[in-house]
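Asker: Before we start, here is the structure in question, set down as structure tokens.
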Amino acid sequence: MAVISVKPRRREKILQEVKNSSVYQTVFDSGTTQMQIPKYENKPFKPPRRVGSNKYTQLKPTATAVTTAPISKAKVTVNLKRSISAGPTLNLAKKPNNLSSNENTRYFTIMYRKPTTKKHKTWSGDGYATLKASSDKLCFYNEAGKFLGSSMLPSDSDSLFETLFKAGSNEVQLDYELKENAEIRSAKEALSQNMGNPSPPTTSTTETVPSTKNDGGKYQMPLSQLFSLNTVKRFKSVTKQTNEHMTTVPKTSQNSKAKKYYPVFDVNKIDNPIVMNKNAAAEVDVIVDPLLGKFLRPHQREGVKFMYDCLMGLARPTIENPDIDCTTKSLVLENDSDISGCLLADDMGLGKTLMSITLIWTLIRQTPFASKVSCSQSGIPLTGLCKKILVVCPVTLIGNWKREFGKWLNLSRIGVLTLSSRNSPDMDKMAVRNFLKVQRTYQVLIIGYEKLLSVSEELEKNKHLIDMLVCDEGHRLKNGASKILNTLKSLDIRRKLLLTGTPIQNDLNEFFTIIDFINPGILGSFASFKRRFIIPITRARDTANRYNEELLEKGEERSKEMIEITKRFILRRTNAILEKYLPPKTDIILFCKPYSQQILAFKDILQGARLDFGQLTFSSSLGLITLLKKVCNSPGLVGSDPYYKSHIKDTQSQDSYSRSLNSGKLKVLMTLLEGIRKGTKEKVVVVSNYTQTLDIIENLMNMAGMSHCRLDGSIPAKQRDSIVTSFNRNPAIFGFLLSAKSGGVGLNLVGASRLILFDNDWNPSVDLQAMSRIHRDGQKKPCFIYRLVTTGCIDEKILQRQLMKNSLSQKFLGDSEMRNKESSNDDLFNKEDLKDLFSVHTDTKSNTHDLICSCDGLGEEIEYPETNQQQNTVELRKRSTTTWTSALDLQKKMNEAATNDDAKKSQYIRQCLVHYKHIDPARQDELFDEVITDSFTELKDSITFAFVKPGEICLREQ
């Protein structure tokens with residue numbers, strides 16, 4: 001029991017001090033003043049235990065007893081006769097802030113957040129944790145070195161990284177332990193930044209009592225200190241208190257100028273970094289996350305930087321040497337107020353999706369204007385320029401987009417929302433509403449073009465929250481009257497990115513619609529655009545004005561002017577740059593001999609149609625063209641054709657060919673499929689533009705016992721992704737039947753290395769999209785592309801038109817390798833060509849080869865000499881502009897013009913077939929493909945001619 005000896009005259013003063021103390025109480029009973037103090041029992045000391053911990057913190061005394069001493073004027077001696085057992089000690093020092101390098105200290109990385117009841121929790125920040133060998137306490141710091149709190153180790157050491165620790169007002173979890181010297185050094189540097197700042201006090205911190213130990217082991221202290229409250233003073237911050245969040249940058253101009261900002265990534269610690277360009281107002285560099293940057297190829301690095309410049313409204317830089325890599329340097333550029341969107345028109349397979357994801361991730365995490373967002377204490381922006389991004393794409397690509405986000409970023413880093421096909425309309429609207437209003441859960445919404453219309457009302461209400469729009473397969477927006485396009489316009493999203501492989505073929509009206517959506521007003525109104533560009537360019541391309549020098553020069557001038565405007569925000573590269581990254585690809589065009597039933601069907605249809613070539617136009621003859629294309633595939637498709645039923649149903653020979661399923665192309669197809677199945681271990685994709693044709697092919701494959709799957713317009717959207725995945729992963733599936741128009745866009749079918757294009761489409765982009773399904777990133781095997789064409793029929797005319805139709809697209813989208821002024825100025829197939837379109841050449845091995853070459857087809861690559869075609873054309877122009885011409889001279893000029901046109905067509909087709917070998921199977925039995933060569937005996941009578949463009953290596957096994 002502790003006894004206090006006090007003189008009588010000081011009793012009242014002491015009692016007054018005791019009365020004011022919260023530790024002791026003064027009780028007055030029966031008019032007698034008596035002080036009662038706690039009684040100390042002589043038993044082992046039991047230290048306090050933290051809730052949730054099984055470890056005790058014990059006190060180690062410096063003396064076992066305190067004896068009584070006379071009280072001086074300023075001091076009082078306390079004799080606490082208490083026996084304290086020896087044992088583990090409690091460290092009563094302040095929170096650990098000693099961050100010096102200690103070999104016995106372990107370092108960890110951590111993730112922390114505020115406690116939340118959300119279903120999908122996210123971490124708000126990263127930091128470090130330290131653990132000294134002599135301590136059981138983890139100390140937590142944020143990435144700037146600020147102390148967050150501490151927590152005791154769990155009893156089970158195996159659950160160290162699964163335990164959710166409580167540190168101050170945060171939940172903390174260990175990520176991994178730092179082992180590398182460089183990592184430990186970086187952690188020490190980060191923690192040493194705040195060494196001078198005292199750690200925040202906690203309720204468990206106790207103030208130590210200063211004492212002087214005399215010979216008797218006594219503690220002497222002031223009397224007032226003995227009975228006063230033992231409290232901790234509130235920590236007074238050295239910074240001025242504000243009502244704003246401590247990490248928010250002060251908004252006063254004076255503080256903003258004094259604040260120094262730093263990029264999210266240190267450019268000095270990244271190998272070959274990608275540093276974005278900026279304007280003069282930028283406060284910090286934007287550097288592409290090395291997590292993605294290390295996977296980007298050179299053309300993709302340039303693409304990401306180009307798109308960033310466009311969306312940030314930066315003018316195009318002047319690059320003196322395009323071969324020099326400028327992606328590692330940040331250029332200060334002028335602002336371009338006309339531009340806020342970009343059209344990425346790269347060929348299929350160049351990685352447009354990866355480039356887009358890289359741009360999205362960069363804008364979500366970083367911004368060049370750090371003073372406008374919340375920053376850490378060290379001046380690093382905590383949020384990016386964009387918070388909500390809308391991705392609109394065909395429904396077949398929704399799953400692919402989400403997989404790509406997961407592949408490159410991991411969905412734990414970025415929140416990606418897709419609307420389930422099982423949702424009701426109300427559920428979709430609620431999901432979109434929550435996406436826009438809840439900030440941290442999702443950053444990207446991927447939605448199909450059709451679904452966009454059903455949730456347009458919710459998007460319209462909160463359109464100010466959408467920071468960026470991405471439209472995949474953006475050429476779908478070329479129709480100005482489209483509801484989808486008008487819905488997207490109503491959202492008024494400033495930053496827009498359109499992705500497409502073929503944005504334009506031969507229609508400047510569609511081109512204007514797309515460009516005006518990306519950057520509104522950059523081409524003026526449609527009326528002014530039509531007056532300044534469409535009319536002059538169209539007149540220059542009209543064959544009736546081909547010799548009018550004035551019109552041609554004006555058209556060329558307007559074309560150059562348009563190119564100068566659009567190249568500021570359009571990027572177009574061909575897939576030729578992929579040759580060094582992908583396996584070799586062999587292109588084979590096979591001309592298949594038509595069956596006699598097909599020839600009979602052609603004659604009956606053309607006679608029954610009673611064509612008037614004087615009034616014939618392409619639009620009016622479209623039904624007949626479709627019917628003739630079906631005959632090329634199989635005569636059995638004729639009976640169900642609408643045009644045939646309404647115009648030619650009374651022909652005498654209808655039954656002789658309408659019941660026949662055989663055709664030259666079907667014979668070659670089934671022989672190829674059998675050769676691929678028996679001679680290789682590869683898979684094959686068969687593409688057609690008609691589901692009826694796919695039905696016939698599917699029946700033939702079933703009869704041959706060939707396992708396959710099919711994707712066309714009748715397949716529900718929710719099943720398409722699983723069909724593609726099953727084909728790519730299941731080795732038991734041999735074939736994939738694909739509808740070019742319904743499923744040929746954006747699909748990744750790298751499980752197959754051979755593709756057969758059974759029929760052609762007027763639009764070359766449809767066929768190019770379909771053929772690029774297998775030769776793309778992820779393909780490991782050499783690829784073979786087969787195009788089947790019926791000899792001498794409409795199939796060949798379509799092929800010839802396809803070879804030339806890209807001229808306008810190449811001109812305005814910058815395919816420099818194929819750019820040719822003459823090819824861009826002329827429509828190679830005018831109305832007169834329709835007459836030839838409906839003719840059947842039965843006496844030729846290949847009408848296309850007859851147009852361009854007279855070789856013997858021995859498999860040699862033909863070198864074409866440069867022609868004087870342009871000079872001849874200019875001469876004809878000059879001669880045609882004279883004031884008067886006789887009838888004889890006029891007839892002569894017309895004949896020369898016709899000859900000149902034929903020569904031009906031949907020249908352009910030759911240019912498109914450069915590097916192709918010309919093979920006549922009757923003279924040469926090596927077609928540079930083991931499957932065709934091994935099946936040559938069966939195919940010799942079915943293949944009349946072939947164009948082959950071999951890959952880099954010969955796959956023929958010796």
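Along the chain as shown, the residues are counted starting at 1.
The backbone N, Cα and C atoms fix where each Cβ goes, and this holds for glycine too.
Sequence annotations record features per position, and here Swiss-Prot assigns domain 'Helicase ATP-binding' to 333-521. According to Swiss-Prot, the mutagenesis experiment Lys352 to Arg carries the following note: 1%-2% of the ATPase activity. Residues or ranges marked as ATP binding site in Swiss-Prot (evidence: sequence analysis): Ile380, Pro381, Leu382, Thr383, Gly384, Leu385, Cys386, Lys387. According to Swiss-Prot, the domain 'Helicase C-terminal' annotation covers 665-824, on the basis of sequence analysis.
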Asker: How big is the Cα-to-Cα gap, in Å, between Pro381 (ATP binding site) and Lys352 (mutagenesis position)?
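Answerer: Pair distance, Cα basis, whole Å: 28 Å.
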Asker: What are the non-local neighbours of Lys352 (mutagenesis position), defined as same-chain residues 6+ apart in sequence with CB under 8 A from its CB?
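Answerer: Spatial neighbours, sequence-distant, of Lys352 (mutagenesis position): Gly303, Leu344, Asp346, Asp472, Leu499.
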Asker: Suppose we draw a 10 Å sphere around the Cβ of Thr383 (ATP binding site). How many other Cβ atoms does it contain, all chains included?
Answerer: 16
Asker: Just to be sure I understand the packing, how many Cβ atoms besides its own are within 10 Å of the Cβ of Pro381 (ATP binding site)?
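Answerer: Pro381 (ATP binding site) is surrounded by 26 other Cβ atoms within 10 Å.
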Asker: I need the most crowded of these binding-site residues: Ile380, Cys386. Count other C-beta atoms within 10 angstroms of each C-beta and give me the top one.
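Answerer: Selected residue: Cys386.
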Asker: Out of Leu382, Leu385, which has the highest number of nearby Cβ atoms, where nearby means within 10 Å of its Cβ, if these are the binding-site residues?
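Answerer: The residue with the most neighbouring Cβ atoms within 10 Å is Leu385.
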Asker: Among all protein chains shown, how many Cβ atoms are found within 10 Å of the Cβ of Lys387 (ATP binding site), not counting that one?
Answerer: 17
Asker: What is the number of other Cβ atoms found within 10 Å of the Cβ of Gly384 (ATP binding site)?
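Answerer: So the Cβ neighbour count for Gly384 (ATP binding site) comes to 19.
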Asker: Going by DSSP, give the three-state secondary structure for Ile380 (ATP binding site).
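Answerer: Looking at the DSSP assignment, Ile380 (ATP binding site) belongs to neither helix nor strand, so coil.
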Asker: I want to verify one value. Collapsing DSSP to three states, which class is Lys352 (mutagenesis position)?
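Answerer: DSSP assigns Lys352 (mutagenesis position) to helix.
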